[in-house]
Amino acid sequence: MEAVTKLDVEGTAFDSVIIPPGSSKTHFLGGAGVRGLEIGGKFIAFTAIGIYLETDSIPFLADKWKGKTGEELAGSLDFFRDICTGPFEKFTNVTMILPLTGEQYSEKVTENCVAYWKAIGIYTDAEASAVDKFKQAFKPESFPPGSSILFTHTPSGTLKIAFSKDGSVSKDEGVLIENKALTQAVLESIIGEHGVSPAAKLSIASRLSEIMNKVGNVEEKLPVLS
């Protein structure tokens with residue numbers, strides 16, 4: 001199927017299908033895009049991000065969103081919210097274009113999460129503990145160009161964090177953090193209302209629109225890893 005293809009973002013290749021660390025389920029590439037900032041009139045790319053969805057996501061999302069254009073999906077906060085909170089696994093591959101320390105990355109992500117939780121009144125001791133575990137997981141890490149942060153987001157609320165120095169996806173599930181709010185918020189920080197990668201959001205909207213409109217049985221149509 002044409003929509004389920006691999007993508008290249010600033011020289012980083014994202015495979016069309018993978019099995020995430022610590023998972024037995026096949027995920028397809030929902031979309032990918034760059035994260036960057038306009039600095040001095042020039043766009044500087046920091047990371048390339050690929051978002052993968054478990055194949056079971058398509059029937060769930062199609063029930064509400066089939067028939068919508070990519071443009072309509074791209075402009076819908078509810079669509080991306082349904083991806084972040086839906087009852088299926090998600091996998092996020094954040095690959096470095098420029099070098100970054102683990103502390104730099106974790107501070108920025110958790111700062112945004114905590115601000116959001118406090119604003120909606122759900123910041124409790126459980127979230128504070130999860131944030132601390134998240135920071136500790138990243139503290140000793142350093143990410144040169146080409147290295148990756150690998151997040152598996154389970155519907156039960158477990159966030160699995162693994163690291164790769166060469167961009168490969170290992171089978172080691174890495175660090176586990178049991179907190180549903182954090183599991184969802186890490187993905188929302190990328191594709192949510194104030195997500196850091198508008199390019200990834202556009203990519204997901206375009207590709208999922210095509211997949212939902214053309215695929216009847218996703219298990220039959222999507223390629224499956226042996």
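For all residues, glycine too, the Cβ spot is worked out from N, Cα and C.
Keep in mind the model shows the original residues, not the substituted ones.
Under the heading substrate binding site, Swiss-Prot lists T47, N112, S189, citing similarity to another entry as support. Long-range Cβ neighbours of T47 (substrate binding site) (same chain, at least 6 residues apart, Cβ-Cβ under 8 Å): V34, R35, G36, V94, T95, M96, I97, L98, L100.
What Swiss-Prot says about the natural variant S168 to L is this: In strain: cv. Serrana and cv. Texas Early White. Counting only same-chain residues six or more apart in sequence, none has a Cβ lying under 8 angstroms from the Cβ of S168 (variant position).
Counting every protein chain shown, 14 other Cβ atoms lie within 10 Å of the Cβ of S170 (variant position). Among the natural variants in Swiss-Prot is S170 to P, noted as: In strain: cv. Serrana and cv. Texas Early White.
Where Swiss-Prot documents H194 to Y as a natural variant, the accompanying text is: In strain: cv. Texas Early White. In the three-state DSSP reading, H194 (variant position) counts as coil.
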Largest pairwise Cα distance, Å, within the listed substrate binders T47, N112, S189? 17
Counting across all protein chains present, how many other Cβ atoms fall within 10 Å of the Cβ of H194 (variant position)? 9
Which residue among the binding-site residues N112, S189 has the fewest other Cβ atoms within 10 Å of its Cβ, if you could check? N112
